[in-house]
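Swiss-Prot gives this note for the natural variant H152 to R: In strain: Guyane 11. Per Swiss-Prot, natural variant D263 to G is noted as: In strain: Guyane 11.
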Amino acid sequence: MASPRRSEADLASPARGPGSGPPSPPHPGPDSARPLSRITSAAASPPPPGQRTAEPPTTISIPRTLWRLSIPLYITHPSLPNTPFITSLPRVSYLSLLLPRIRAFLPPSIPAPTSFHHEGIALRALPLGLLVDLYQPTLPWRLTVDQGDDWHVGDTFLNGVKEADFVRNGHAKQIMGMSKADTTALWNAVRDADYPAWARINARLLNPSTPIKHVPLRIYIPSSGGGGAGGATPAGSFRVMQTLVPPRTANRIPQTLGPTLRDLLPVLFPSSRDPVLANVVLHGAPVPFSAPLEGLMREAAYPDGWLCLTVVPL
């Protein structure tokens, strides 16, 4: 595991060098923990079924703030370790979207890379911010590109949207009822970091005519690693817990994070009020245990609709 990562704000103006793309948007001033903490009150009461949500009465909405967060990257190829491709990418985006630029940057004699690696670990096609939460690298994140699994990230994204829609409603009629143009526009908005375009389409997914049944929740639990020898868990691996969690309790009270963690992972989370043995982070920030799950989903889920929490031992 890499050394503890620094906050995005620590590198508001990442170094630039060969291969740098256009200047990246500045990192927002507030730490990402601040918008997440507002979810406890701002999103505690979801809108009535069928009513689209408006942005909360804050200077900058929580989702818009999260879409502005970016990660500085320092990318090299094994054959050119001293020729870095330096850029940054939004936390909600995907590394594979950089591959066309990296391929154009590398000499033609080098086979086109297809995968990204962190300390020898091939990275999965997950949102960049989730990868940072999992591996906690020092920033800028030093990655290598090489041959490996070819990513079809657009298809992966849309499959995730369909799965999240099914979990929310018990069916995927919301996304399946959209036109091809709309689903393409949804992915293009993520690809282009176009928050307004994404939000317009996503509002239709989050506000069906009936109340949602479950929150699309995935909890990522990193392993301690063991190098993989003798059957030990390979370094950098993690397991994913996914279960059906209703947005409200049997008493119709909004379901909050703390009791959910205690019920699903009682060994790691013996208390429903405070982190004792472990915490969870989302978009680089600890999440208040009092935050309602539906509020977290509406305000801080990744663009495919999944609320992805990473367990961090204390």
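Here the Cβ of each residue, glycine as well, is placed from N, Cα and C on the backbone.
Cβ-based neighbour count (10 Å, all protein chains) for H152 (variant position) stands at 11. Calculated from their C-alpha atoms, the gap between D263 (variant position) and H152 (variant position) amounts to 35 Å. Of all the Cβ atoms in the protein chains shown, 13 others lie within 10 Å of the Cβ of D263 (variant position).
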